[in-house]
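Asker: Shown below is the structure under consideration.
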Amino acid sequence: MLWLFQSLLFVFCFGPGNVVSQSSLTPLMVNGILGESVTLPLEFPAGEKVNFITWLFNETSLAFIVPHETKSPEIHVTNPKQGKRLNFTQSYSLQLSNLKMEDTGSYRAQISTKTSAKLSSYTLRILRQLRNIQVTNHSQLFQNMTCELHLTCSVEDADDNVSFRWEALGNTLSSQPNLTVSWDPRISSEQDYTCIAENAVSNLSFSVSAQKLCEDVKIQYTDTKMILFMVSGICIVFGFIILLLLVLRKRRDSLSLSTQRTQGPAESARNLEYVSVSPTNNTVYASVTHSNRETEIWTPRENDTITIYSTINHSKESKPTFSRATALDNVV
């Protein structure tokens, strides 16, 4: 319990009038890499014997050390959360391993001697090692063959401590992750654009070729244009075939209708044959149509013999039989 008593005695004995005030000190900025180790350096007063050292983290006691000239120092870790990851050098500088994001904060070392006290302040930042830098692009090709590039740079797990900039030929073009440039192959030579991502512990870079990106866009534009041309051609061919079929069908219907209209009443009458059957007292007419049959008009000649056949009645009554001369008289 001696170390605890001495620590409390140090806190109460060295007030604002006996130590350097916190407001007048500039903390030392120390950057640590997530998962790795960091050391907070400690300097001793020259020519003075150190009684004890207290390490604080965010104003909470972290460790209490009592140096000895003839034996190993007494080291008492007062923060169990960081106890297994704490270590001290021969000069009692603090080493913190397997860094975590929660280790970020303010650290202080209070060194007590017989005549004075020294306060060292630190600000520890835990940063991620940058990795997996990528550049995405959205390119557009105009009709005048000018290529417009929209470039975006990114890294994995980026935070506010990561900065981006774009460079070309050693000149900084932008201090943002986004860059928009126009490139004309007719007047511009091959140009590379480099994105640089960095934080306090690491940096990455990635370069892209404007010529390569624009060539890819041109190929895509040509392929798209060819596909549209082929689709348009196929649609035109199918439309022409459908239109041709409609015209042929309409023409066929018109020819059929015209043929029907050219047949006059006389030809229609000639194409009809009537058969008269008179069973008993009823008469039944039947007609047979001979479409498109060629019919010759019969013209009687002088020497032709005209024969008329009488209708046979199937009734039992006997009909008188007329002679050929009588029949001819009746016709006349």
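Every residue, even glycine, has its Cβ placed from backbone N, Cα and C.
Here the original residues stay in place, and none of the substitutions has been built in.
Here's the feature list from Swiss-Prot:
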DOMAIN    35-120  domain 'Ig-like V-type'
MUTAGEN   Q110 to A  Inhibits dimerization
MUTAGEN   S112 to A  Inhibits dimerization
DOMAIN    132-209  domain 'Ig-like C2-type'
MUTAGEN   Y274 to F  Retains reduced SLAMF6-mediated cytotoxicity, disrupts interaction with SH2D1A and retains interaction with SH2D1B; when associated with F-309
MUTAGEN   Y309 to F  Retains reduced SLAMF6-mediated cytotoxicity, disrupts interaction with SH2D1A and retains interaction with SH2D1B; when associated with F-273
Asker: Would you mind giving the whole-number mean pLDDT across the domain 'Ig-like V-type' (35-120)?
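Answerer: Mean model confidence (pLDDT) across the domain 'Ig-like V-type' (35-120) is 90.
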Asker: Per DSSP, what is the helix/strand/coil residue tally across the domain 'Ig-like V-type' (35-120)?
Answerer: 6 helix, 41 strand, 39 coil
Asker: So, by DSSP, how many helix, strand and coil residues make up the domain 'Ig-like C2-type' (132-209)?
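Answerer: Counting residues per DSSP class in the domain 'Ig-like C2-type' (132-209), I get 0 helix, 46 strand, 32 coil.
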Asker: Within 10 Å of the Cβ of S112 (mutagenesis position), how many other Cβ atoms are there?
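Answerer: A 10 Å sphere around the Cβ of S112 (mutagenesis position) contains 21 other Cβ atoms.
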